[in-house]
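See below for the structure under consideration.
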Amino acid sequence: MGSINLRIDDELKARSYAALEKMGVTPSEALRLMLEYIADNERLPFKQTLLSDEDAELVEIVKERLRNPKPVRVTLDEL
C-alpha cells in the first residue's frame, strides 16, 4: 500500500478536518474515495469553476441574452 504526503494551508486543514469529522469520515477515507472516483470516472468529482469578476459578468450577460433573445440583423458582408 502506498502513501501520499501533501502540504496545505493550516486554516484549510483545520476547517476541512472539522467538516470531515462532522461527516464521520477520516481525511484518509475522503482522499481514498476521491481517488477511486477519479480512477473510475477519469474526471474530478466536482466542477472546477474559477472565474474572474469580468468572466462572471460576461457569463451573466450571456445567460440573460439566452433567457430573452432578441432578433439581430446581420449582412453577409458583416460576417
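Positions of Cβ are set from backbone N, Cα and C atoms, glycine also.
Swiss-Prot lists ARG7 to Ala among its mutagenesis entries, and the accompanying note reads: Loss of DNA binding, 100-fold derepression of operon, still binds RelE. ILE8 to Ala appears in Swiss-Prot as a mutagenesis experiment; the accompanying note says: 43-fold derepression of operon, partial loss of DNA-binding, still binds RelE. According to Swiss-Prot, the mutagenesis experiment ALA39 to Thr carries the following note: In relB101; a delayed relaxed phenotype. Among the mutagenesis experiments that Swiss-Prot reports, PRO45 to Leu is described with the note: In relB102; a delayed relaxed phenotype. In Swiss-Prot, a mutagenesis experiment is listed as PRO45 to Thr, annotated with the note In relB35; a delayed relaxed phenotype.
Feature map: Swiss-Prot annotations on the structure.
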| residue | record | DSSP class |
| --- | --- | --- |
| ARG7 | mutagenesis position | coil |
| ALA39 | mutagenesis position | helix |
| PRO45 | mutagenesis position | coil |
Exercise. Determine, to the nearest whole angstrom, how far the Cα atom of ARG7 (mutagenesis position) is from the Cα atom of PRO45 (mutagenesis position).
Key: 21
Exercise. In whole Å, note down how far the CA of PRO45 (mutagenesis position) lies from the CA of ILE8 (mutagenesis position).
Key: 20
Quiz prompt | Cβ neighbour count within 10 Å of PRO45 (mutagenesis position) | solution = 12
Quiz item: Rounded to the nearest angstrom, how far is the Cα of ALA39 (mutagenesis position) from the Cα of PRO45 (mutagenesis position)?
Solution: 11
Quiz item: What is the number of other Cβ atoms found within 10 Å of the Cβ of ARG7 (mutagenesis position)?
Solution: 5
